[in-house]
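Feature list (source: Swiss-Prot):
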MUTAGEN   ASP11 to Ala  Retains very low activity
MUTAGEN   ASP295 to Ala  Retains very low activity
Amino acid sequence: MSKQQYRLGIDAGGTFTDFILADHQGNVQLFKAPSTPHDGTLAIRNGLAQIADALGRTPAEIIADCDLCINGTTVALNALIEKTGVKVGLLCTDGHEDSLEIRLGHKEDGHRYDATYPPAHMLVPRHLRRPIGGRIISDGSEFSPLDEAAIHAAIDYFREQQVQAVAISFVWSVRNPSHEQRAMAMVRAALPDVFVCSGHEVFPQIREYTRTSTTVVNAYLSPVMGRYIERIDALFEELGAQQPTRYFQSNGGLAPGVVMRERAVNAINSGPASAPQAGLCVAQPFGIDNVITVDMGGTSFDITLSKGGRTNFSKDSDFLRYRIGVPMIQVETLGAGGGSIAHLDDFGMLQVGPRSAGANPGPVCYGKGGVEPTVTDANLALGYLADGALLGGSIRLNRQAAIDAIRSKIAEPLGISVERAAVGIITLVNLSMVSGIRRVSIERGYDPRDFALIGAGGAAGMHVMRLAEEIGSKVVLIPKVASGLCAFGQILSDIRYDQLTTLPMRLDDEFVDLEQLNQALQQLRERGMTNLRDDGFGGDNRIECQYSLEIRYLGQIHECSVELSCDRLDRSSLAALRESFHQRHKALFSYSEPNSPVELVNLECSVIARLQRPPMPELATPLKATAAIPAGHRPMLFNAQDDWQDTPVYNGDRIEVGQIIQGPCVIEEATTNILVPPGWRVSLDPSATYELTPGH
């Protein structure tokens, strides 16, 4: 860190906005404020006021003393989910107006052959997709000139329709962007207040549908993201921030607002994408680099997998039914949070989620007007949370209200007890989360028994051990800052810019053009370095370039991404690259064809400026071991067939390093509870992380 004292991470979630403040002495503090979806700056102001009160300083003094303020946000994600983006017009090559609906000729995976599955909502209605004459062909040459009269006509129509953003995507613009560049200039000149983006800039790789879809999503979200960034930047400027606010990207890196307001598609997973970085940091003191990080907040349940210290990425994938081409940390998101609503479906079956009570009105026990029981209400009814406890330091829980809601909405209609209904709610939400974990592990060739489970989010501590039992994980790690782990991950992250290009080329020795290939790698690297310099980084920072090549067997239509360990290829490293591709193909598809020719399709280069991390917490180890003493006991129910148990409750602030506590018990931290079920034990590590393992 620099001479400034603090680094601040802010994660704006659906229910709470989390603040992590770290200083240069290893102190990490967590604060929470209820989210304000209508204006994110209100939650940030409230959180900064809490921090100021705790430190005896003003918000302006704290911000002025921060070397970096980082914001992860769900603004872009929520706009895509709720369809609250802006009105978009599309300029496309004549004859390609329907590519968004034709897609790849089928629906997304999981519904490919389901004739009853409805088509995705189109972000650009048919009448706003305007065909433009002119054609670039695959070698980059102009087959026919751009029809500027058609562009003028489209501009007039967009003006009449009050379009707020224009996406431009022409065929083969990745080989020659001149037509897109001319169209952009014309639209910007005629419609100066309208946001404009083009496919060759947003996603400069082949495949028309993916490029068009990604560009349209970017146009749909960027004005929304831009307004949010404008308010946040103004707030921090008002408070005297020494550096521009950095925003967390879906690729796990940071970028300034001036970049993110133009590339909102890179912020779709801005919130949950920081969790795996934090998960790896939490696991490091234990010598673990295979982790599955699960983040259960009030609204959703996010799952990421990291193997060997590297987090899985997705690219060219369907996200909320829209094809997104840009690289993103692979996050599996479920509608399973503390605020997920339990209800009976049309057949009288108990269901949990995906609807959520959110921050307002929230669960019934919040006393803010909620009437439908949630997962949090069930946890409170079963004794895992304390009646009258302050959630997040500000919301007092009402157990009787939770019990009454479960009785009237679930138990009585089903003819069962409140206890059985509450256990059923917890069981169902756990099964849903286990299914999600299996999708990111077993279905992608990973054995979850080889991974530690990292619990993040305010609600995860009450569920994660049951999830570990189901998937066979033998280690669960829950840091004291678990409920703010995404904000914690933000302060550990680096500046990152991804550069992409397409370069079709046979990789056989007799066909490959190493000079052209190395020149393309150098150009990507230089573009990324330019981005870093424009962002004010690159001088004193350690720069790292990570390369990956998308390769396939000749004639295939999909590629495998293979990492390149050098920044320049020769004959020897080319042979090693081909062998790495064969191995990767076999790992993914169970076979390889070493004697078949292979071809390169795409190149990627991630240019990263490594930032100095703030030091991590280090708790003192007592000279003499003592037994942990419960702060009290309360009845809890762990199974519908069992009796209530008088269960010890421990105050997390009084647990010392090295003390081993046997379950069942609950550990109460300021912003989360950890449920240790029967058959598990827990101890506190000097890194301020609870380690939970099965056994006595």
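Glycine is no exception: its Cβ is also placed from the backbone N, Cα and C atoms.
Keep in mind that this structure shows the original residues, not the substituted ones.
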Residue pair ASP11 (mutagenesis position), ASP295 (mutagenesis position) - Cα distance, angstrom, rounded: 12
Long-range Cβ environment of ASP295 (mutagenesis position), under 8 Å and at least 6 residues apart: PRO272, ALA275, PHE301, ASP302, ILE303, ALA456, GLY457, ALA460, LEU485, CYS486
Surrounding CB atoms that lie within 10 Å of the CB of ASP11 (mutagenesis position), all protein chains: 31
